[in-house]
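Novice: This is the structure I want to talk about, given as structure tokens.
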Amino acid sequence: MNLIICCTPLQVLIAEKIIAKFPHMPFYGVMLSTVSNKKFDFYAKRLAQQCQGFFSMVQHKDRFNLLKEILYLKRTFSGKHFDQVFVANINDLQIQFLLSAIDFNLLNTFDDGTINIVPNSLFYQDDPATLQRKLINVLLGNKYSIQSLRALSHTHYTIYKGFKNIIERVEPIELVAADNSEKVTSAVINVLLGQPVFAEDERNIALAERVIKQFNIHYYLPHPREKYRLAQVNYIDTELIFEDYILQQCQTHKYCVYTYFSSAIINIMNKSDNIEVVALKIDTENPAYDACYDLFDELGVNVIDIRE
């Protein structure tokens with residue numbers, strides 16, 4: 001049996017493609033997420049339907065629950081053996097402990113998003129070398145780090161064909177198929193993709209409200225991890241993540257999709273004549289986020305600078 005570990009709805013979409021490559025091998029699915037909402041629950045169920053066995057857990061960031069959940073994962077998975085393991089978030093401490101608790105023959109990785117192809121992202125760095133982290137690793141038995149898992153990965157499955165990834169051995173997969181519907185001539189619907197860029201909700205709300213007004217946004221699709229609510233825009237209420245939703249809707253409507261630096265627009269670029277994408281350049285206060293705009297330029301994305 002193979003093991004596949006997901007942390008986001010996008011990873012579930014990728015996982016479905018990977019599972020399809022092994023039609024005669026059963027999979028055990030794991031869904032670890034930092035939030036619980038209908039979107040995450042919907043994709044967790046989709047993953048479970050593809051797997052012979054399934055485990056899910058909502059993760060917490062506070063120290064007490066983090067340690068409690070590490071012990072729970074170790075107890076749940078200790079001694080289990082898998083042929084191949086597939087994982088995206090090699091930086092996640094709880095995933096590192098889960099991997100330390102099991103035996104496996106082969107480790108493979110897959111994309112978490114543009115973080116995989118943006119230089120100097122956290123996947124190209126190592127874990128924090130703090131005394132606290134070292135003590136946790138030693139006392140609770142973590143055998144792995146970001147870089148040791150990169151080195152161990154046999155194959156990396158990527159939705160970004162032609163780009164350098166965290167390891168050299170890559171196998172491209174097509175996340176979504178092109179839509180061959182006829183070009184729609186109706187009025188364009190402007191959609192803003194939600195993205196919690198800043199730690200403070202107030203800053204995210206202020207930025208979104210400015211963009212909504214400036215670009216005449218008709219609809220807002222919140223990020224799966226968003227917990228705040230905007231007042232002056234119509235929400236798209238769907239269990240589907242952006243890629244699934246927009247490729248259904250573009251068959252009968254024409255869209256212009258605005259984002260800050262979401263990898264989602266890369267996933268649907270050139271998939272339909274009824275979808276246009278625009279990236280809005282902002283002050284992110286994060287070099288890894290800023291590097292996304294260089295990537296967008298390379299891909300030919302229309303980038304509009306709205307920095308104040």
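From the backbone N, Cα and C atoms, a Cβ is placed for every residue, glycine too.
Per Swiss-Prot, the features are:
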type: VARIANT; residues: M25 to T; note: In strain: ATCC 15742 / P1059
type: ACT_SITE; residues: D201; note: active site, proton acceptor
type: BINDING; residues: L221, P222, H223, P224, R225, F242, E243, S262, S263; note: CMP-N-acetyl-beta-neuraminate binding site
type: ACT_SITE; residues: H223; note: active site, proton donor
Novice: When the number of other CB atoms within 10 A of each residue's CB is tallied over all shown chains, which of the recorded positions D201, E243 has the maximum?
Specialist: E243
Novice: Please work out the number of neighbouring Cβ atoms within 10 Å of the Cβ of L221 (CMP-N-acetyl-beta-neuraminate binding site), leaving out its own Cβ.
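Specialist: So the Cβ neighbour count for L221 (CMP-N-acetyl-beta-neuraminate binding site) comes to 23.
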Novice: Would you mind checking how many other C-beta atoms are within 10 angstroms of the C-beta on R225 (CMP-N-acetyl-beta-neuraminate binding site)?
Specialist: 15
Novice: Please state whether DSSP places L221 (CMP-N-acetyl-beta-neuraminate binding site) in a helix, a strand or coil.
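Specialist: Strand, per DSSP.
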Novice: Would you kindly give the Cα-Cα distance separating D201 (active site, proton acceptor) and L221 (CMP-N-acetyl-beta-neuraminate binding site), rounded to the nearest Å?
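Specialist: Cα of L221 (CMP-N-acetyl-beta-neuraminate binding site) to Cα of D201 (active site, proton acceptor) measures 16 Å after rounding.
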Novice: Cα of E243 (CMP-N-acetyl-beta-neuraminate binding site) to Cα of M25 (variant position): how many Å, rounded?
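Specialist: Given the Cα positions, E243 (CMP-N-acetyl-beta-neuraminate binding site) is 27 Å from M25 (variant position).
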Novice: Specify the count of other C-beta atoms within 10 Å of the C-beta of S263 (CMP-N-acetyl-beta-neuraminate binding site).
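Specialist: 21, counting other Cβ atoms within 10 Å of S263 (CMP-N-acetyl-beta-neuraminate binding site).
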